[in-house]
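J.: This structure is in structure tokens; I'll ask about it shortly.
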Amino acid sequence: MNNSKDNPFRGAIARKARIYLREGLDCVYFLNKAGQAEPCPACTSLVFQGKTCEEHIHNNNLLSWQAVKQLEKQTPQRQSLN
């Protein structure tokens, strides 16, 4: 599954992501460089195969559902104009 060039934590990240999806997340989220939760639909489908997408192959900043919810609360929501 992992070759020597891969992140050695890639399988563990995928296992953790599967748990977070079972706990209520609709998508796998990583922390981006701006400190925001960034969804990754590609990783969401790959974690059930024990993998992450190429973009996140070296990113260990997987966010739990609690962290995603907390970041959503801290980020001001746009008000829709009616």
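Including glycine, each Cβ sits where the backbone N, Cα and C put it.
Reproduced below are the annotations present in Swiss-Prot:
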type: VARIANT; residues: Gln36 to Arg; note: In strain: Isolate Vero cell-adapted
type: VARIANT; residues: Glu72 to Gly; note: In strain: Isolate IBV-EP3, Isolate Vero cell-adapted and Isolate Vero cell-adapted p65
type: VARIANT; residues: Lys73 to Arg; note: In strain: Isolate Vero cell-adapted
type: VARIANT; residues: Leu81 to Ser; note: In strain: Isolate Vero cell-adapted and Isolate Vero cell-adapted p65
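Tell me what's around each of these sites.
T.: Within 10 Å of the C-beta of Gln36 (variant position) there are 14 other C-beta atoms, taking all protein chains into account.
Classification of Glu72 (variant position) by DSSP places it within a helix. Counting only same-chain residues six or more apart in sequence, the Cβ atoms lying under 8 angstroms from the Cβ of Glu72 (variant position) belong to Ala37.
Proximity of Lys73 (variant position) to non-local residues of its own chain (separation of 6 or more, Cβ distance below 8 Å) is seen for none.
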